[in-house]
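According to Swiss-Prot, the experimentally introduced change Ser76 to Ala is described as follows: Partial loss of activity. Sequence annotations record features per position, and here Swiss-Prot assigns substrate binding site to Ser76, Pro77, Glu78, Tyr118, Glu251. Here Swiss-Prot notes a mutagenesis experiment, Glu78 to Ala, with the remark: Loss of activity. Here the residue is the original one, but Swiss-Prot notes a mutagenesis experiment at this spot, Arg100 to Ala: Loss of activity. The ATP binding site annotation in Swiss-Prot covers Arg100, Asn101, Glu102, Asn109, Glu244, Leu245, Gly300. Here the residue is the original one, while Swiss-Prot reports the published mutagenesis Glu102 to Ala with the comment No effect on activity. In Swiss-Prot, the entry for mutagenesis His108 to Ala states: No effect on activity. The structure shown retains the original residue. In Swiss-Prot, a mutagenesis experiment is listed as Phe112 to Ala, annotated with the note Partial loss of activity. As a published mutagenesis entry, Glu116 to Ala appears in Swiss-Prot alongside the note: Loss of activity. What Swiss-Prot says about the mutagenesis result for Tyr118 to Ala is this: No effect on activity.
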Amino acid sequence: MSETATWQPSASIPNLLKRAAIMAEIRRFFADRGVLEVETPCMSQATVTDIHLFPFETRFVGPGHSQGINLYLMTSPEYHMKRLLAAGCGPVFQLCRSFRNEEMGRHHNPEFTMLEWYRPHYDMYRLMNEVDDLLQQVLDCQPAESLSYQQAFQRHLEIDPLSADKTQLREAAAKLDLSNIADTEEDRDTLLQLLFTMGVEPHIGKEKPTFIYHFPASQASLAQISTEDHRVAERFEVYYKGIELANGFHELTDAREQQQRFEQDNRKRAARGLPQQPIDQNLLDALAAGLPDCSGVALGVDRLVMLALGAESLADVIAFTVDRA
């Protein structure tokens, strides 16, 4: 395909046909399990507070709103889906567009397809098993292996991420020739993420999908803290062939604690010179009303299709990437 023929799709028609078949297979997977498909808004008056996520922002001007209302394209359908769960919908899944104003490349596009689902009364491990079932069905891969975050660091970096101080983390970074970044970084979780990305990720999920679970409590996000070890959160991620595929939680149900985490995120944003984000009060109200004990996971569909087709880039499985949109 000529590089100048930008009117043409980035993916081939045969690949788009295969993609459609995978989307249908995903829907059958959940239909067979009695999980309800839902649709939620792509825009919201509130957004994520995570310091590592950057949402797109737009402005609505219409009848009754002459001054305009700020709206954010959703980075994930999580908040709306939790409101449905609190309203009593039962197990749900969604295939939807999500948007992040971040990088673009082989594994990233600002607009992408997300598969997100929630299972009331599932703990983290039971949901991990279901994710594994889906991956085996779509990718025809081996059953996954599982490592705790602590085990992964000890195996590949010979350091305990739960007890190491910042000096020890910088020493580990120096062994990876990352001192130019690590020596000026004061945030411990950013150091851990640097080590994980550069020192752990390249070694996991080569032959089979790998679950990494029990992330540090400081990286809990919207996950519960483990009742067995308060140093870790009931959160997991899935990696396969160099790609992060999914991120899941045993979901936090405490509205007050969730609000405190959002506020802490905004304080971190302010310290880094980033804009503070509006907190989703509707989500907090839903948690206060009673979110059922549940686990949920978000999975990147474009990356899943890329792996299933043996493609080299998301551009091979997306009809029009952002540079052709």
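Cβ atoms are placed via backbone N, Cα and C, with glycine included.
Residues as originally present; substitutions not included.
Nearest to Glu78 (mutagenesis position) in space, judged by Cα atoms and limited to the recorded positions His108, Phe112, Tyr118, Leu245, Gly300, is Tyr118. When the recorded positions Glu78, Glu102, Glu116, Glu244, Glu251 are compared by the number of other CB atoms within 10 angstroms of each CB, Glu102 has the fewest. The recorded positions close to Glu251 (substrate binding site), defined as a CA atom within 10 A of its CA, are Tyr118 out of Ser76, Asn109, Glu116, Tyr118. Taking only the Cα positions, the spacing between Glu116 (mutagenesis position) and His108 (mutagenesis position) is 18 angstrom. Pairwise Cα distances among Ser76, Pro77, Glu78, Tyr118, Glu251, the recorded substrate-binding residues, top out at 15 Å. The mutagenesis positions in question are Arg100, His108, and the one with the fewest Cβ neighbours inside 10 Å is His108. Look at Glu251 (substrate binding site): DSSP puts it in a strand.
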